[in-house]
Amino acid sequence: MELLEEDLTCPICCSLFDDPRVLPCSHNFCKKCLEGILEGSVRNSLWRPAPFKCPTCRKETSATGINSLQVNYSLKGIVEKYNKIKISPKMPVCKGHLGQPLNIFCLTDMQLICGICATRGEHTKHVFCSIEDAYAQERDAFESLFQSFETWRRGDALSRLDTLETSKRKSLQLLTKDSDKVKEFFEKLQHTLDQKKNEILSDFETMKLAVMQAYDPEINKLNTILQEQRMAFNIAEAFKDVSEPIVFLQQMQEFREKIKVIKETPLPPSNLPASPLMKNFDTSQWEDIKLVDVDKLSLPQDTGTFISKIPWSFYKLFLLILLLGLVIVFGPTMFLEWSLFDDLATWKGCLSNFSSYLTKTADFIEQSVFYWEQVTDGFFIFNERFKNFTLVVLNNVAEFVCKYKLL
């Protein structure tokens, strides 16, 4: 075809001949191309028109007008036939028999075949018909098949896709919300619980991953089915208006096969089970757990109250020890002074000093008792508040560990 096109091309405009005219030298050119050359020759000549020369061989021709040149009807007809052949679709060939055109339609297998397939191949005993009859029959079949496929399970697939995406979104929202609760709860605990907090948050992330692993494959399957369905629609839209029988039958075969594959693909379920933890998670269930037993618990156990109380007798004993300590500190000094002096004046001085010591000691003890009472009162208040706060934290953490079997 390329070599033929070279012979049908005008040397001047390099396009297919348009109204070809033959010169006396037998060279062919388009009429418009010759008119352009002749017009330029006349314009450049001031006195008389110069002789017209062939653009190929430069042989002179009398410039009596282009219309006087003979039309090459043979070349013009060849160009017209070439244009028709170039525009018409190329005849498809058989894949099994090289170079054989697909010019027969097998009604048994509903596909295009060649003559060898019909006489010596696997279609020997099948029923055949002409391309025109097959085109008319398949054209009617296409309309009904297209209408039935247009609404085939598309609504069901879209509904299931929406259900799965909604379920996935809600599940992830629940897990995210629960994860935030755990983060807020563990932020109030001591640093010794950080490792346990990270383990629990890791469990939530694992559950998120499990949800995504459960939902994503099904969602991807539905997206693939819908994408295949859209591709089938695009194929149908592309060739439903095709009037060429061969091209239509070939496209119809591909369309039927794609529809068959789509219909045979099962739709995944839309009611995947959710984890019970996503529905029943509540941090209030941690309130009865003991923090002291966090590292020991693996199953829920009876909850109780952690009691830490300092008896009042301890404070009485502390005061007695303090008084005895004062006597021990000041007693040896007074005893030494008594043993060193024998006269009465010395004893009187010692007694006077002892009396002074007793007075100072009594004042000191009185002030010590007063400040100690203030300290113990403040300590009792702080102890009660700290005890209540500690009990709440201990019970909550122990309940959480028992419930979720973290150990």
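Cβ coordinates are placed from backbone N, Cα and C, and glycine is handled just like the others.
Don't look for the substitutions in this one, it keeps the originals.
Copied over from Swiss-Prot, here are the features:
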type	residues	note
BINDING	CYS94, HIS97, CYS117, HIS123	Zn(2+) binding site
MUTAGEN	CYS13 to Ala	Absence of polyubiquitination. Stability of protein increased. No enhanced apoptosis on ionizing radiation induction. No ubiquitination of AKT1 or MDM2. Decreased p53/TP53 stability. No effect on induction of autophagy during ER stress
Zn(2+) site shell beyond CYS94, HIS97, CYS117, HIS123, criterion: Cβ within 8 Å of Cβ centroid:
GLY96, GLN100, LEU102, ILE113, CYS114, GLY115, ILE116, ALA118, GLY121
Among HIS97, HIS123, all listed as binding-site residues, which has the most CB atoms within 10 Å of its CB?
HIS123
Position of peak Cβ density within 10 Å, selected from the recorded positions CYS13, CYS117:
CYS117
Can you tell me the CA-to-CA distance separating CYS13 (mutagenesis position) and CYS94 (Zn(2+) binding site), as a whole number of Å?
40
Taking the Cβ of CYS94 (Zn(2+) binding site) as the centre, count every other Cβ atom within 10 Å, in any protein chain shown.
19
